[in-house]
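Undergrad: Found this in Swiss-Prot, in case it helps:
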| type | residues | note |
| --- | --- | --- |
| MUTAGEN | Lys53 to Ala | Does not affect tRNA modification |
| MUTAGEN | Lys56 to Ala | Does not affect tRNA modification |
| DOMAIN | 91-381 | domain 'Radical SAM core' |
| MUTAGEN | Cys103 to Ala | Impaired tRNA wobble uridine modification |
| MUTAGEN | Cys108 to Ala | Dissociation of the elongator complex following assembly. Abolished interaction with KTI11 and KTI12 |
| BINDING | Cys108, Cys118, Cys121 | [4Fe-4S] cluster binding site |
| MUTAGEN | His110 to Ala | Decreased tRNA modification |
| MUTAGEN | Cys121 to Ser | Eliminates iron contents; when associated with S-108 and S-118 |
| MUTAGEN | Gly168 to Arg | Impaired tRNA wobble uridine modification |
| BINDING | Lys173, Glu485, Leu486, His487, Val488, Phe508, Gly509, Thr510, Tyr541 | acetyl-CoA binding site |
| MUTAGEN | Lys325 to Ala | Abolished tRNA modification |
| DOMAIN | 405-557 | domain 'N-acetyltransferase' |
Amino acid sequence: MARHGKGPKTNKKKLAPEKERFIQCCADITLELTDSLTSGTTREINLNGLITKYSKKYKLKQQPRLTDIINSIPDQYKKYLLPKLKAKPVRTASGIAVVAVMCKPHRCPHIAYTGNICVYCPGGPDSDFEYSTQSYTGYEPTSMRAIRARYDPYEQARGRVEQLKQLGHSIDKVEYVLMGGTFMSLPKEYREDFIVKLHNALSGFNGNDIDEAILYSQQSLTKCVGITIETRPDYCTQTHLDDMLKYGCTRLEIGVQSLYEDVARDTNRGHTVRSVCETFAVSKDAGYKVVSHMMPDLPNVGMERDIEQFKEYFENPDFRTDGLKIYPTLVIRGTGLYELWKTGRYKSYSANALVDLVARILALVPPWTRIYRVQRDIPMPLVTSGVDNGNLRELALARMKDLGTTCRDVRTREVGIQEVHHKVQPDQVELIRRDYYANGGWETFLSYEDPKKDILIGLLRLRKASKKYTYRKEFTSQRTSIVRELHVYGSVVPLHSRDPRKFQHQGFGTLLMEEAERIAKEEHGSEKISVISGVGVRNYYGKLGYELDGPYMSKRI
């Protein structure tokens with residue numbers, strides 16, 4: 001009897017469950033990766049290509065993420081494959097994993113005496129952007145992580161360290177950057193609790209005492225090699241500097257924004273440019289590395305005045321900081337500047353003019369200064385007027401190439417960055433010395449470089465402090481020279497291990513310290529040399545004969 005209503009038989013193979021196919025896909029990708037190691041091929045691994053190929057093969061609804069691939073790699077291969085796979089290798093190309101954290105939202109301290117916040121400043125408790133900190137919108141990656149963690153420092157730090165670890169980065173050395181308004185204007189109890197939790201997040205200690213937390217952090221496997229605190233000149237007095245030294249802070253980021261007194265007054269900064277110069281000098285004489293924030297394209301400035309102020313910044317010894325963040329002015333809703341823009345009293349530079357300006361600024365940068373950032377992390381849809389492109393530094397460097405100029409700042413020349421972007425390795429490395437006068441003191445910038453390829457491997461900043469601004473008893477009791485920074489670049493190499501292809505832990509740091517000691521003794525006439533050291537690096541200096549001296553590591557010479 002014939003069957004009715006039945007179609008022709010199909011050979012369609014029934015698919016295995018999604019989870020099973022997902023595991024099989026990860027296994028196949030891992031097999032290809034391990035095969036590339038054992039076969040000895042030197043070709044680059046195209047991980048995205050492999051993920052697309054096998055996701056198609058197994059008809060997956062969702063592709064595996066990098067963390068899924070890393071988790072499926074056998075332990076014996078991880079050591080060799082992780083450096084090739086890590087997401088955003090620039091994150092640790094400078095030799096340190098930077099972890100940004102935010103303090104709780106609070107009002108700007110200068111409202112009390114100026115009556116309002118700066119005209120360009122978004123965010124804060126009274127802004128359109130609820131639950132965001134001062135000068136942030138709440139939509140930057142760091143802000144969103146902070147909001148998810150309800151501004152709990154422990155949760156923020158732990159979460160970010162784990163995230164970097166999952167993405168294949170070495171988190172052996174961590175530097176905290178403390179953002180979110182003027183941290184030093186918050187109550188002392190809150191500040192100390194915040195810092196304790198940051199140290200505890202690395203060491204696993206759960207006490208509340210700051211000195212104890214720092215002792216445990218010193219011995220932790222994940223070392224805190226430095227803390228950066230954002231502040232203002234009026235919250236950078238000797239008392240504030242002493243507190244920050246106690247926290248383990250090694251670098252200050254000071255908001256300057258403009259070198260013109262009239263612009264500082266009109267934008268409602270709440271401090272003078274003269275106070276900025278004094279802050280730089282006192283901070284450097286206390287051993288800190290100093291980075292400042294500058295904003296081109298502010299109201300009533302114009303292109304010529306902008307270029308002039310950056311020339312002044314790099315040439316005038318009263319400024320000349322170790323680092324700089326260039327933040328072109330952005331018009332964001334809810335700010336005083338937005339009202340000026342809306343009524344036609346403020347107009348931003350065109351995109352082309354801004355690229356031109358940044359290119360001209362970068363051409364002025366001396367080789368001892370590091371340009372940390374060239375624009376804010378604020379998402380483009382929130383920007384009403386200002387920067388149109390998310391890759392301003394890249395565009396400016398391309399413009400410089402067209403104009404026949406080069407950027408010789410520290411970041412552009414770092415060996416790790418050169419490796420990531422240009423696959424360039426140094427050949428002949430030699431010690432180079434540059435001396436300059438800044439903020440009342442004699443600065444010596446020592447570095448190991450390949451002068452032919454213009455690649456920087458390591459640097460040391462040595463200072464003979466000024467008599468006028470030195471106030472710390474560790475420095476006034478006898479003639480002292482200060483090492484404000486020692487940094488060997490190249491991708492992070494875990495402490496206690498060596499990788500002959502990387503530049504960390506190859507002895508460059510020790511050689512730089514030996515030369516600094518010689519200069520301090522023979523040229524400065526110092527009896528002692530002190531280092532401002534991150535909590536987790538104190539043991540390194542201990543091996544070089546240094547002893548704890550207040551918050552510093554010191555040695556008689």
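Sequential numbering from 1, following the chain as shown.
In case you wondered, yes, glycine gets a Cβ from its N, Cα and C as well.
I'd like these features described in context: how deep, what's nearby, how far apart.
TA: DSSP gives Lys53 (mutagenesis position) a helix state.
Within 10 Å of the C-beta of Lys56 (mutagenesis position) we count 11 further C-beta atoms, all protein chains included.
Across the domain 'Radical SAM core' (91-381), the prediction's mean pLDDT works out to 92.
According to its DSSP assignment, Cys103 (mutagenesis position) is coil.
Counting Cβ atoms from all protein chains shown, Cys108 (mutagenesis position) has 23 others lying within 10 Å of its own Cβ.
Cys108 (mutagenesis position) falls outside any helix or strand according to DSSP and counts as coil.
Non-local neighbourhood of Cys121 (mutagenesis position): Cys108, Gln134, Ser135, Thr335, each in the same chain, at least six residues away, with C-beta under 8 Å from its C-beta.
Its Cβ placed at the centre, Gly168 (mutagenesis position) has 23 other Cβ atoms within 10 Å. Reduced to three states, the DSSP call for Gly168 (mutagenesis position) is coil.
Listed in sequence order, Val531, Ser533, Met553 are the same-chain residues at least 6 apart in sequence whose CB falls under 8 Å from the CB of Tyr541 (acetyl-CoA binding site). Under DSSP, Tyr541 (acetyl-CoA binding site) is assigned to a helix (H, G or I) in the three-state scheme.
Close to Lys325 (mutagenesis position) in the fold, though at least 6 residues off in sequence, lie Glu253, Val291, Ser292, His293, Met294, Ile371, Tyr372, Arg373, each with a CB less than 8 Å from its CB.
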Undergrad: For the acetyl-CoA site made of Lys173, Glu485, Leu486, His487, Val488, Phe508, Gly509, Thr510, Tyr541, how many Å separate the two farthest Cα atoms?
TA: 18
Undergrad: Around Gly509 (acetyl-CoA binding site), which residues of its chain at least 6 apart sit with Cβ under 8 Å of its Cβ?
TA: Gly458, Leu486, Val488, Tyr540
Undergrad: Quick one: of Cys103, Gly168, Lys173, which recorded positions lie within 10 angstroms of His110 (mutagenesis position), measuring between C-alpha atoms? Sequence order, please.
TA: none
Undergrad: CA-CA, which of the recorded positions Lys53, Lys56, Cys103, Cys118 lies nearest Gly168 (mutagenesis position)?
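TA: Nearest in space to Gly168 (mutagenesis position), counting only the recorded positions, is Lys53.
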Undergrad: For Gly509 (acetyl-CoA binding site), what is the secondary structure by DSSP, using just helix, strand and coil?
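TA: Reduced to three states, the DSSP call for Gly509 (acetyl-CoA binding site) is helix.
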Undergrad: For Lys173 (acetyl-CoA binding site) and Cys103 (mutagenesis position), what Cα-Cα distance in Å is obtained after rounding to a whole number?
TA: 22
Undergrad: Inside 8 A of the center formed by the CB atoms of Cys108, Cys118, Cys121, which other residues of the chain have their CB, for the recorded [4Fe-4S] cluster site?
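TA: Neighbours found: His110, Asn116, Ile117, Val119, Tyr120, Gly124, Gln134, Ser135, Asn268.
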